[in-house]
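Heads up: the structure comes next, in C-alpha cells.
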Amino acid sequence: MAIANKNIIFVAGLGGIGFDTSREIVKRGPKNLVILDRIENPAAIAELKALNPKVTVTFYPYDVTVSVAETTKLLKTIFDKLKTVDLLINGAGILDDHQIERTIAVNFTGTVNTITAIMSFWDKRKGGPGGVIANVCSVTGFNAIYQVPVYSASKAAALSFTNSLARLAPITGVTAYSINPGITKTTLVHKFNSWLDVEPRVAELLLEHPTQTTLQCAQNFVKAIEANQNGAIWKVDLGTLEAIEWTKHWDSHI
C-alpha cells in the first residue's frame, strides 16, 4: 500500500513507537492522518503538522476500553468527514501485570472492539468498500516473557485474532496483518510489574539484552504497511523486519 494520499486512522499514534511511526507516515504524504489517543498532546500534533503541511493531521480523544457503540459513534464522525478510510492501525498497549483486567481490556478487548466497530463501515456484506487493518501485537505473542504472563497472553490473543481476520478477508473484504515488535526502548519497558511480583527486577533484566530504538521499529513498521500483505506476521526486532511462518499444529477443516 502506497501511503501517499491515503486516509489513515491510528489508535495510540502518540505513544513511543506510535509517535515515531506517525512521523514516518506523515513523511510519506497521506491525505489524512487521524490520531485517536487517550491523552491529547498538542505539541506532538503540531510537530506532525509541521513535518508535512500538505497532510491533514487531526486528533480525537479515545479510550479503547469504551463500548463498541461509543467507538462506532466516534468512527461515524470520522467517516462522515473523510468519506473513506483506507487503513486502521491499532497500537494501544500497556505493560503492567498488576493490572490484570486493564491489561486484557487495552491489549486485546480494545482491539477487538475497535475493529468490530469499524466493520460497520467497511464490511462488504453491508455494502462497504473493505479496508486494511494493522494490529500492533508483540513478539511475546510468539513466546512469552513468562514473568509477565498476562501481558504475553493478551498479545498472543491479539495475534490470534489478527490471523483470523486475515482468513475472513474473502467474506468481509477487510484484510489484516500483525506488527510484532521486539523489545523496544520506550517508557513501557523502563519500569513495569511482573505478575504477583514473581520477578521484581524483570524490567532491569530485560534491558540487559539487546533492544531497538523506536525509530528503528517505526521505519520497519512503515515498510510492513507498504508491503500490505494480508495475513503477514511481521517480526520487527533489533532493527530488522521479518515475515514469520506460523506453524500449524491443528486445523478445524471448516
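Every residue gets a Cβ built from N, Cα and C, even glycine.
What Swiss-Prot records for 10-33 is NAD(+) binding site, and it gives similarity to another entry as the kind of evidence. Every protein chain considered, the tally of other Cβ atoms within 10 Å of the Cβ of Phe10 (NAD(+) binding site) stands at 25.
Long-range C-beta contacts of His98 (variant position), restricted to its own chain and to partners at least six residues apart, with a cutoff below 8 Å, comprise Asn193, Trp195. For the natural variant His98 to Tyr, the note given in Swiss-Prot is In strain: MJS 115, MJS 147.2F, MJS 16F, MJS 122, MJS 127, MJS 132, MJS 14, MJS 154, MJS 36, MJS 58.2, MJS 68, MJS 84 and MJS 87.
Taking Cβ-Cβ distances under 8 Å and a sequence gap of 6 or more within the same chain, the neighbours of Val112 (variant position) are Phe161. Quoting Swiss-Prot on the natural variant Val112 to Leu: In strain: VRF.
Quoted from Swiss-Prot, the note on natural variant Ile115 to Thr is: In strain: MJS 115, MJS 122, MJS 127, MJS 132, MJS 133, MJS 14, MJS 147.2F, MJS 154, MJS 16F, MJS 36, MJS 58.2, MJS 68, MJS 84, MJS 87, MJS 93 and VRF. Packing around Ile115 (variant position) is summarised by its Cβ count: 22 other Cβ atoms lie within 10 angstroms of its Cβ, all protein chains included.
According to Swiss-Prot, the natural variant Val136 to Ile carries the annotation: In strain: MJS 115, MJS 122, MJS 127, MJS 132, MJS 133, MJS 14, MJS 147.2F, MJS 154, MJS 16F, MJS 36, MJS 58.2, MJS 68, MJS 84, MJS 87, MJS 93 and VRF. When other Cβ atoms within 10 Å of the Cβ of Val136 (variant position) are tallied across all protein chains shown, the result is 27. Under the DSSP three-state reduction, Val136 (variant position) is assigned to strand.
Look at Swiss-Prot and you will find Ser138 tagged as substrate binding site, backed by similarity to another entry. The Cβ of Ser138 (substrate binding site) lies under 8 Å from the Cβ of Gly93, Tyr151, Ser152, Lys155, Leu159, Asn180, Pro181, each of these being in the same chain and 6 or more residues away along the sequence.
If you look up Swiss-Prot, you'll see Tyr151 marked as active site, proton acceptor, on the strength of sequence analysis. DSSP classifies Tyr151 (active site, proton acceptor) as helix under the three-state reduction. When other Cβ atoms within 10 Å of the Cβ of Tyr151 (active site, proton acceptor) are tallied across all protein chains shown, the result is 28.
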### Local backbone state of Phe10 (NAD(+) binding site), from DSSP in three classes
strand
### Message
Measuring Cα to Cα, how many Å separate Gly16 (NAD(+) binding site) from Ile115 (variant position)?
### Response
22
### Task
Using DSSP reduced to three states, classify Lys31 (NAD(+) binding site) as helix, strand or coil.
coil
### Task
May I ask for the distance between Ile25 (NAD(+) binding site) and Ile115 (variant position), taken between their Cα atoms and rounded to an integer number of Å?
21
